[in-house]
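J.: Before anything else, here's the structure in question.
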Amino acid sequence: MAAAAECDVVMAATEPELLDDQEAKREAETFKEQGNAYYAKKDYNEAYNYYTKAIDMCPKNASYYGNRAATLMMLGRFREALGDAQQSVRLDDSFVRGHLREGKCHLSLGNAMAACRSFQRALELDHKNAQAQQEFKNANAVMEYEKIAETDFEKRDFRKVVFCMDRALEFAPACHRFKILKAECLAMLGRYPEAQSVASDILRMDSTNADALYVRGLCLYYEDCIEKAVQFFVQALRMAPDHEKACIACRNAKALKAKKEDGNKAFKEGNYKLAYELYTEALGIDPNNIKTNAKLYCNRGTVNSKLRKLDDAIEDCTNAVKLDDTYIKAYLRRAQCYMDTEQYEEAVRDYEKVYQTEKTKEHKQLLKNAQLELKKSKRKDYYKILGVDKNASEDEIKKAYRKRALMHHPDRHSGASAEVQKEEEKKFKEVGEAFTILSDPKKKTRYDSGQDLDEEGMNMGDFDPNNIFKAFFGGPGGFSFEASGPGNFFFQFG
């Protein structure tokens, strides 16, 4: 708000005038004094009324217009104030305060160059005027902020633009252009509530402001409320048919909505290849639309998971959470892909993030399941040791044991180096452990459920794999390995 401006006193006329003129001037002076009194009490509306009465009585008095301009400035009505200030200096070009008020109005409205001209004229009339000197510096500062902001906007350094506009608005509080630029940059930074607030304030004063309508639409567009956004873009284009930014945004919004809907339709119909292509095309429309693009990445990740391209699905979900780190659905999708690829630590991390954000029973159970799989993954994988899947039958487990036990039996590697013998002995023991657990339904159930087998009284530390081997192949002395045949050994039952 502009600083309170001083009111001017009209000197009595020195030359005799007609009685009617003198009475009019006396009455006008009375109205002016009443206006001054209300101004001093900060009742600017009443002050405005009395200054207007004074002007009606004496429309050629420059100071009356100057006083009313000062009052309008205090009411924040800078455009009207500018008209009065300009009229005051038209009537009296030597009226320093008139030039100061004209410059102050120009500056408040964001026209810093015009403000400089007014302040320069005031300094020509009174070169020692401290207010004119300071206001001239302020106007030049605003021009510098404008220049920096223009360059930084081209560089997409939106934070710097917001900073410059905040500084400029300290001197130009009524400049819609600065406010709109700030609001647009706030929207580009994802600070939508702040941007909406600035645009809404302007629209309350001017409901036809195309720039403000565009910014309102831009915020909705970036918040993925595309239908509502299009309505604002269309309204902005009605107000200003040549509004280039609104035109581009409207076109992008419609294209993005159509591609996304087509992709969703293809996905529901099970046409995953087409859905992938459509989501990919949608992602190329507007890289600035972070929220919508996060959803598109997540959708494409879901498609990739359906196509069993799990690494690609993980990458898409990662891109989604990079754009929107609060996007729960993307974390859940990525966590499931991590589970499917046995990356349990990563899955636990994602489920922990989800559960910290939304503490539901479902999310808690997903986290517990991932933690269990992580615990199980750190034990020996007996299925992998035998080379069977988790649904292997009893016969398949026996066949696998026979094959692996013979493959790793120490006698078969008696001629190998000490290092190889040690490694094969270790593998032979693990094969026996695996068979002991997986061939026993109760032990297998406990193993599959992730229970600590040692705590269940099945400590494998003293386990002797030879006992299993002998029992499996028919007792002691019932087998031997010799260097013979293509396999360099032969097996013989007793």
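Cβ atoms are placed via backbone N, Cα and C, with glycine included.
Okay, so Swiss-Prot annotates it like this:
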DOMAIN    381-451  domain 'J'
MUTAGEN   ARG101 to Ala  Impairs interaction with HSP90AA1 and HSPA1A/B. Abolishes interaction with HSP90AA1 and HSPA1A/B; when associated with A-333 and A-409
MUTAGEN   ARG333 to Ala  Impairs interaction with HSP90AA1 and HSPA1A/B. Abolishes interaction with HSP90AA1 and HSPA1A/B; when associated with A-101 and A-409
MUTAGEN   HIS409 to Ala  Predominantly nuclear localization. Abolishes interaction with HSP90AA1 and HSPA1A/B; when associated with A-101 and A-333
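Thinking about packing and proximity, how do these listed features fit into the structure?
T.: Cβ-based neighbour count (10 Å, all protein chains) for ARG101 (mutagenesis position) stands at 29. Under the DSSP three-state reduction, ARG101 (mutagenesis position) is assigned to helix.
In the three-state DSSP reading, ARG333 (mutagenesis position) counts as helix. Counting Cβ atoms from all protein chains shown, ARG333 (mutagenesis position) has 25 others lying within 10 Å of its own Cβ.
Reduced to three states, the DSSP call for HIS409 (mutagenesis position) is coil. The Cβ of HIS409 (mutagenesis position) has 23 neighbouring Cβ atoms from other residues within 10 Å, across all protein chains displayed.
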J.: May I ask for the distance between ARG101 (mutagenesis position) and ARG333 (mutagenesis position), taken between their Cα atoms and rounded to an integer number of Å?
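T.: About 62 Å separates the two Cα atoms.
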J.: Can you grab the distance from HIS409 (mutagenesis position) over to ARG333 (mutagenesis position)? Cα atoms, rounded to a whole Å.
T.: 44
J.: Express the predicted model's confidence over the domain 'J' (381-451) as a mean pLDDT, rounded to an integer.
T.: 86
